[in-house]
Amino acid sequence: MSDPSPKRFETLQLHAGQEPDPATNSRAVPIYATTSYTFNDSAHGARLFGLKEFGNIYSRIMNPTVDVFEKRIAALEGGVAAVAASSGQAAQFMAISALAHAGDNIVSTSNLYGGTYNQFKVLFPRLGITTKFVQGDKAEDIAAAIDDRTKAVYVETIGNPRYNVPDFEVIAKVAHEKGIPLVVDNTFGAGGYFVRPIEHGADIVVHSATKWIGGHGTTIGGVVVDSGKFDWGKNAARFPQFTQPSEGYHGLNFWETFGPIAFAIRVRVEILRDLGSALNPFAAQQLILGLETLSLRAERHASNALALANWLKKNDHVSWVSYVGLEEHSSHEVAKKYLKRGFGGVLSFGVKGEAAVGSQVVDNFKLISNLANVGDSKTLAIHPWSTTHEQLTDQERIDSGVTEDAIRISVGTEHIDDIIADFEQSFAATFKVVRSA
């Protein structure tokens with residue numbers, strides 16, 4: 001007899017992790033605006049605090065509304081469990097700090113979002129964790145950088161802002177041969193719609209849920225997804241925090257007690273508990289609403305982005321276009337291997353003339369908003385050199401894939417003709433001034 005449970009993305013985004021509320025029969029996910037939860041008796045409370053029984057204690061650690069969001073994301077990504085956070089940066093921090101301690105390092109591509117690059121370059125070294133940045137994402141270069149103190153390999157699904165797509169399976173093989181988990185930031189993968197890195201060897205996935213998952217520019221959030229596939233017991237020497245007695249839980253062994261969900265449990269009950277970067281239930285409800293239309297929006301984002309990229313290629317004012325959906329992009333063939341539902345919703349381009357001309361193009365948009373975000377249903381533009389990557393040195397910006405003339409566009413779900421019309425009027429206004437100068 002076939003399994004009747006839903007497995008398709010479009011159904012999971014609406015139903016995974018939730019049944020109608022048993023107390024009220026509410027079909028929508030209720031917002032549980034509570035700090036804490038009553039215990040049935042003192043023994044029940046003791047079992048919860050001792051991790052001998054699952055349940056709610058305090059909303060800094062777990063909340064029923066947040067729990068639905070976590071279960072839904074885990075289902076969409078093909079993981080066994082997820083832990084939500086107050087932002088993508090917090091989720092990323094929790095994932096890495098659960099793996100690496102003072103004296104350890106991680107190996108990461110240099111093709112990173114500016115905030116990630118700064119977290120790895122500035123914040124983690126203050127905690128004794130260093131990052132070995134590899135130029136690009138070639139597996140052989142990553143392998144060469146791994147040493148006995150390496151605790152993770154880190155890549156982005158679609159690198160921001162170079163839009164490179166790593167060969168996940170090859171990189172995962174390299175990491176696993178060394179006994180190290182592969183961590184993938186799948187933010188640009190739109191909650192697993194464009195690609196599920198876990199299906200290609202990733203062990204841990206992180207998201208800024210602020211972007212396509214939320215999808216409307218209203219809510220900051222993040223999430224860590226545990227694949228449940230990494231064998232912490234086999235790699236006990238490198239990761240004793242999962243296999244040796246926990247000082248904070250009277251000698252509890254996470255791997256022996258929780259098996260495949262050991263990573264997610266430790267992130268929740270040690271890192272999230274102590275860091276305090278919890279997602280609040282109101283934000284979780286907004287992100288759940290975003291998930292319900294994710295596939296519809298992502299499909300439109302991708303089709304609009306491809307159409308805009310092709311239009312820009314033919315425009316006389318444009319000197320170059322970078323979008324992984326274009327055949328000439330260096331990652332296009334790899335992208336076709338992994339991105340089966342579209343090539344994402346972000347592109348960059350440069351205009352002819354001095355670098356300042358690019359800023360004028362952004363300033364002259366009327367429909368398109370100039371702001372620091374991606375994944376909104378509205379089309380967004382920004383000049384990364386002077387904003388998202390401004391805190392990096394010139395060489396670090398170039399290494400990350402940012403050039404002084406680059407304009408990044410997060411393509412929204414408006415009608416493509418209206419998006420193009422805004423480009424046309426902006427170009428007309430900009431180059432009229434340039435010609436008259």
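The backbone N, Cα and C atoms fix where each Cβ goes, and this holds for glycine too.
Keep in mind the model shows the original residues, not the substituted ones.
For V170 (variant position), the same-chain residues 6+ apart in sequence whose C-beta sits under 8 angstroms from its C-beta are A139. Natural sequence variation is annotated in Swiss-Prot for V170 to A, with the remark: In strain: JAM 2006.
Among the natural variants in Swiss-Prot is D231 to E, noted as: In strain: JAM 2006. If you draw a 10 Å sphere around the CB of D231 (variant position), it holds 14 other CB atoms from the protein chains shown.
One natural variant catalogued in Swiss-Prot, S330 to P, is accompanied by this note: In strain: JAM 2006. DSSP assigns S330 (variant position) to coil in the three-state reduction, outside any helix or strand. Summarising the environment of S330 (variant position), the number of other Cβ atoms within 10 Å of its Cβ, over all protein chains shown, is 14.
Across the structure, D231 (variant position) and S330 (variant position) are spaced 34 Å apart at their Cα atoms.
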